[in-house]
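Student: First the structure, which I've put down as structure tokens, then a few questions once you've had a look.
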Amino acid sequence: MVNMKASMFLALAGLVLLFVVCYASESEEKEFSNELLSSVLAVDDNSKGEERECLEIFKACNPSNDQCCKSSKLVCSRKTRWCKYQIGK
């Protein structure tokens, strides 16, 4: 009977220890994911402040001063005054 009480106590202590280890591991993962998300958002916020050298698709433009991104094959449409994709050239 003493062995059974001791084994039950050890089993219960093992379960408590397993719970504590899992809880600590989970909280570390949450902290890591929160830090990762914060760093990604910080990088995104920094890039918003910088101006691009050229305009992206569907951005308003001036046909006489075409600043649409040439690397993306964009041109300023005289009709709509937006940067659009140039097909065929």
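Here, residue 1 is simply the first one shown, and the rest follow in order.
Cβ coordinates are placed from backbone N, Cα and C, and glycine is handled just like the others.
Okay, these came from Swiss-Prot:
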type    : residues : note
MUTAGEN : E53 to A : 2.8-fold increase in ability to inhibit hNav1.7/SCN9A, and no change in activity on hNav1.5/SCN5A
MUTAGEN : E56 to A : No change in activity on both Nav1.2/SCN2A and hNav1.5/SCN5A, and controversial activity on Nav1.7/SCN9A. Small increase in ability to inhibit Nav1.7/SCN9A (according to PMID:23760503), and 1.5-fold decrease in ability to inhibit hNav1.7/SCN9A (according to PMID:23523779)
MUTAGEN : F58 to W : In gHuwentoxin-IV; shows higher affinity for lipid membranes and a 4-fold increase in ability to inhibit hNav1.7/SCN9A compared to both huwentoxin-IV and mhuwentoxin-IV
MUTAGEN : F58 to A : Important decrease in ability to inhibit Nav1.2/SCN2A, and small decrease in ability to inhibit Nav1.7/SCN9A
MUTAGEN : P63 to A : Important decrease in ability to inhibit both Nav1.2/SCN2A and Nav1.7/SCN9A
MUTAGEN : D66 to A : Important decrease in ability to inhibit both Nav1.2/SCN2A and Nav1.7/SCN9A
MUTAGEN : L74 to A : Important decrease in ability to inhibit both Nav1.2/SCN2A and Nav1.7/SCN9A
MUTAGEN : R78 to A : Important decrease in ability to inhibit Nav1.2/SCN2A, and no change in activity on Nav1.7/SCN9A
MUTAGEN : K79 to A : Important decrease in ability to inhibit Nav1.2/SCN2A, and no change in activity on Nav1.7/SCN9A
MUTAGEN : R81 to A : Small decrease in ability to inhibit Nav1.2/SCN2A, and no change in activity on Nav1.7/SCN9A
MUTAGEN : W82 to A : Almost complete loss in ability to inhibit both Nav1.2/SCN2A and Nav1.7/SCN9A
MUTAGEN : K84 to A : Almost complete loss in ability to inhibit both Nav1.2/SCN2A and Nav1.7/SCN9A
MUTAGEN : I87 to A : Small decrease in ability to inhibit both Nav1.2/SCN2A and Nav1.7/SCN9A
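Could you tell me the structural context for the features on the list?
Tutor: Non-local contacts of E53 (mutagenesis position) by the CB criterion (under 8 A, 6+ apart in sequence, same chain) are absent.
Its Cβ placed at the centre, E56 (mutagenesis position) has 11 other Cβ atoms within 10 Å.
Listed in sequence order, W82, C83, K84 are the same-chain residues six or more apart from F58 (mutagenesis position) with CB atoms under 8 A from its CB. For the recorded site, F58 (mutagenesis position), the DSSP three-state label reads coil.
Every protein chain shown contributes to the tally, and the Cβ of P63 (mutagenesis position) ends up with 13 other Cβ atoms within 10 Å.
In the shown protein chains, 16 other C-beta atoms lie within 10 A of the C-beta of D66 (mutagenesis position). The secondary structure of D66 (mutagenesis position), as reduced to three states from DSSP, is coil rather than helix or strand.
DSSP classifies L74 (mutagenesis position) as strand under the three-state reduction. With a cut-off of 8 Å between CB atoms and residues at least 6 apart in sequence, the same chain places C54, L55, E56, I57, C68, C83, K84, Y85, Q86 near L74 (mutagenesis position), listed in sequence order.
For R78 (mutagenesis position), the same-chain residues lying six or more positions away in sequence with a CB closer than 8 A to its CB are P63.
Annotation note: K79 (mutagenesis position) sits in a coil segment as assigned by DSSP.
For R81 (mutagenesis position), the count of additional Cβ atoms within 10 Å of its Cβ stands at 12 [all protein chains shown].
Of all the Cβ atoms in the protein chains shown, 17 others lie within 10 Å of the Cβ of K84 (mutagenesis position).
Shown in sequence order, the list is empty: the chain has no residue 6+ apart in sequence with a C-beta less than 8 angstroms from the C-beta of I87 (mutagenesis position).
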Student: Pick out which of the mutagenesis positions K79, W82 has the most other Cβ atoms within 10 Å of its own Cβ.
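Tutor: Result of the Cβ crowding comparison: W82.
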Student: Cα-Cα separation of R81 (mutagenesis position) and D66 (mutagenesis position), in Å?
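Tutor: The Cα atom of R81 (mutagenesis position) is 10 Å away from the Cα atom of D66 (mutagenesis position).
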Student: Would you mind reading off the Cα separation of D66 (mutagenesis position) from K79 (mutagenesis position), to the nearest angstrom?
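Tutor: Between the Cα atoms of D66 (mutagenesis position) and K79 (mutagenesis position), the distance comes to 13 Å.
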